Amino acid sequence: MERKQSNAHSTFADINEVEDEAEQELQQQENNNNKRFSGNRGPNRGKQRPFRGFSRQVSLETGFSVLNRESRERDDKKSLPRSGRSFGGFESGGIINGGDGRKTDFSMFRTKSTLSKQKSLLPSIIRERDIENSLRTEDGETKDDSINENVSAGRYFAALRGPELDEVKDNEDILLPKEEQWPFLLRFPIGCFGICLGLSSQAVLWLALAKSPATNFLHITPLINLVVWLFSLVVLVSVSFTYILKCIFYFEAVKREYFHPVRVNFFFAPWVVCMFLAISVPPMFSPNRKYLHPAIWCVFMGPYFFLELKIYGQWLSGGKRRLCKVANPSSHLSVVGNFVGAILASKVGWDEVAKFLWAVGFAHYLVVFVTLYQRLPTSEALPKELHPVYSMFIAAPSAASIAWNTIYGQFDGCSRTCFFIALFLYISLVARINFFTGFKFSVAWWSYTFPMTTASVATIKYAEAVPGYPSRALALTLSFISTAMVCVLFVSTLLHAFVWQTLFPNDLAIAITKRKLTREKKPFKRAYDLKRWTKQALAKKISAEKDFEAEEESHH
């Protein structure tokens, strides 16, 4: 059949069969990509996509339609479902996709000693070998590094969202199944020490209310301090015992929390709680003792000091965990302990040590405060909307005010300056009505109550230095607010734990992969490039139209 000739306004692109050598190169490239990204372990895995050759002329519009269709298909493959089951041939938790209905293996987060004992069994050796083979690509590299290797701080910011970095982004995958309930120890976060922070700070508050001359008209009995102190001690022992079990059986998960930019600050919390309990010890336990034993300060402040040397060194030396990169409101936990330690050092009679800790804490508080206040582009953890995490801003200046008063014995200008800074920040936060609304409850919220309690204690000290009805009213108001918030959180915790049973959901933040599993195919030169010939055809069409118009003008 004869083919009609096209006029000057209709341009066609002549697409011929690709030569044998070029076709083999294209098929080899496509075959390699299929092996790399395919997750099926079946007889169809080795099948190649049929090569499409054209031996006829197609219009430019057809070329564009084919190009758009292939672009849509390529975009559809860029996102991974956040189910923990999107590895190629790799089921969640290290189970090969065999369809035999086996339960998820959580041994990847166990301690190395426990995991090595499991590997001594023959079935486990075979399973681990299959996992390694399923994760290995053609060139010998793995899709994701070992679970035992540390996750970078940038990876947490890239894979997680929220002010506490505890929510996985939609386009990210996790190592464990989201639908299945994980073991309790894996779901028990370091943030549970926030409960101890809130309760132990209440013990300090009620001791101050019972002993302060500014509130003696209330005739508050010291028994309240005793009850709160004992309850705080029981909660601290329970939480510490549970987390020690997690360290024993799931140490790899603990390492994940330590390298988390937000949760690393909660490793300071147990020692701050212990110092709070030492400061607020009931009078009936030491009625005639002016100073505490120095060993108490050494036991509680020693681990805190060595941990802050590690963290402050990372801030100072730069790198991936420099302060402008990982700064978040929870970073105040790594600062406020210096002021609490200064108070305890003064209680044991070491005034010079107390002054040293106060100076270190205040210097780093200024750095953290300025870094967060500037909202640097690299500080990704600071939420734009109001969140209870903002209450951490008032913790350090309040504690600094109390520490200065304890060291020097008077509420002078420096102590009042810190107190007024904390008071202004407190008012600026309380002025917002929706302070605790619209956010998912978390046990980490408990740690946000102790700054309010610390501000209340600082206000009581201020009322002692500046007696009067306004100062007393302010002290009672802030004390009532902090106690009410602790009661509300206590009731909410009981409801989530025993009624709704949602207090400890799956801790998705520790199950992220070391690097993103979504990979884009590397561009390579193809003998037949649809995009290239489409552009060339468009250029030829424009050139032909210009020649045709020029030819018509010459005829006229």
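A Cβ is built for glycine as well, from the same backbone N, Cα and C atoms used for every other residue.
Quoting Swiss-Prot on the mutagenesis of Ser38 to Phe: In slac1-6; normal ozone-triggered rapid transient decrease (RTD) in stomatal conductance.
Here Swiss-Prot describes Ser120 to Phe as a published mutagenesis experiment; the accompanying note says: In slac1-7; impaired ozonetriggered rapid transient decrease (RTD) in stomatal conductance.
The mutagenesis experiment Ser146 to Phe is recorded by Swiss-Prot, whose note states: In slac1-8; impaired ozone-triggered rapid transient decrease (RTD) in stomatal conductance.
For the mutagenesis experiment Phe450 to Ala, the note given by Swiss-Prot reads: Enhanced and constitutive anion transport activity. Impaired anion transport activity; when associated with D-194. If you draw a 10 Å sphere around the CB of Phe450 (mutagenesis position), it holds 32 other CB atoms from the protein chains shown.
Phe450 to Gly or Thr appears in Swiss-Prot as a published mutagenesis result, with the remark: Enhanced and constitutive anion transport activity. Mapped onto three states, the DSSP output places Phe450 (mutagenesis position) in helix.
Listed in Swiss-Prot is the mutagenesis experiment Phe450 to Leu or Val, annotated as follows: Impaired anion transport activity.
Within the same chain, the residues at least 6 positions away from Ser456 (mutagenesis position) whose Cβ sits under 8 Å from its Cβ are Leu205, Ala475, Leu478, Ser479, Ile481, Ser482, listed in sequence order. Listed in Swiss-Prot as a mutagenesis experiment, Ser456 to Phe is described as follows: In slac1-1; reduced slow (S-type) anion channel currents, and increased water loss due to impaired stomatal closure.
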